[in-house]
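Trainee: Okay, these came from Swiss-Prot:
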MUTAGEN   Asp39 to Gly  No effect on equilibrium between S- and D-state (disordered)
MUTAGEN   Asp39 to Ala, Leu or Val  Stabilizes apo-protein in the S-state (structured)
MUTAGEN   Lys89 to Ala  Stabilizes apo-protein in the D-state; Fe-S cluster assembly 3-fold slower than wild-type
MUTAGEN   Asn90 to Asp  Stabilizes apo-protein in the D-state; Fe-S cluster assembly 3-fold slower than wild-type
MUTAGEN   Asn90 to Ala  Stabilizes apo-protein in the S-state; biphasic Fe-S cluster assembly 7-fold slower than wild-type
MUTAGEN   Ser107 to Ala  Stabilizes apo-protein in the S-state; biphasic Fe-S cluster assembly 7-fold slower than wild-type
MUTAGEN   Glu111 to Ala  Stabilizes apo-protein in the S-state; biphasic Fe-S cluster assembly 7-fold slower than wild-type
Amino acid sequence: MAYSEKVIDHYENPRNVGSFDNNDENVGSGMVGAPACGDVMKLQIKVNDEGIIEDARFKTYGCGSAIASSSLVTEWVKGKSLDEAQAIKNTDIAEELELPPVKIHCSILAEDAIKAAIADYKSKREAK
């Protein structure tokens, strides 16, 4: 199986690796895993007062496709509203990275991580 140039680029030069303080009320965190392959993905978003994602970070333990999916998604969500970020689908990620069918689950993880981070952010805001 050969990886696409985009997967290789995001794997060798991942964007936005790291984490934010989870106690920050403007940060939403999503942690998801895939029992099928052991990949674990943590994705965090930082949202400004206007409801726009101003920054994103990730830490992923997994294959090149999982790391590339995380890296790509953190780039995509920056500058988007929560609704726009929520609308990102795994098929968009898989298509952009040209993932082979056996690696589609990596793009599903990335979509799930975005949704989990948004849900976490919203639950923090509602708790105020």
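Each residue, glycine too, has its Cβ placed from N, Cα and C.
Original residues fill every noted site, and no substitution is shown.
Note that the structure is a prediction, hence the values are computed from the model and not measured.
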Trainee: When you measure from the Cβ of Glu111 (mutagenesis position), how many other Cβ atoms are you left with inside 10 Å?
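Mentor: Excluding its own Cβ, Glu111 (mutagenesis position) sees 20 Cβ atoms within 10 Å.
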Trainee: In the structure shown, which of the mutagenesis positions Asn90, Ser107 has the fewest other Cβ atoms within 10 Å?
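Mentor: Least crowded of the mutagenesis positions Asn90, Ser107, by Cβ count within 10 Å, is Asn90.
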Trainee: Among the mutagenesis positions Asp39, Lys89, which residue has the fewest other Cβ atoms within 10 Å of its own Cβ?
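Mentor: Result for the mutagenesis positions Asp39, Lys89: minimum number of other Cβ atoms within 10 Å at Lys89.
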Trainee: Using C-alpha positions only, work out which of the mutagenesis positions Lys89, Asn90, Ser107, Glu111 is nearest to Asp39 (mutagenesis position).
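Mentor: Given the candidates Lys89, Asn90, Ser107, Glu111, the nearest one is Ser107.
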Trainee: In whole Å, note down how far the CA of Glu111 (mutagenesis position) lies from the CA of Asn90 (mutagenesis position).
Mentor: 5
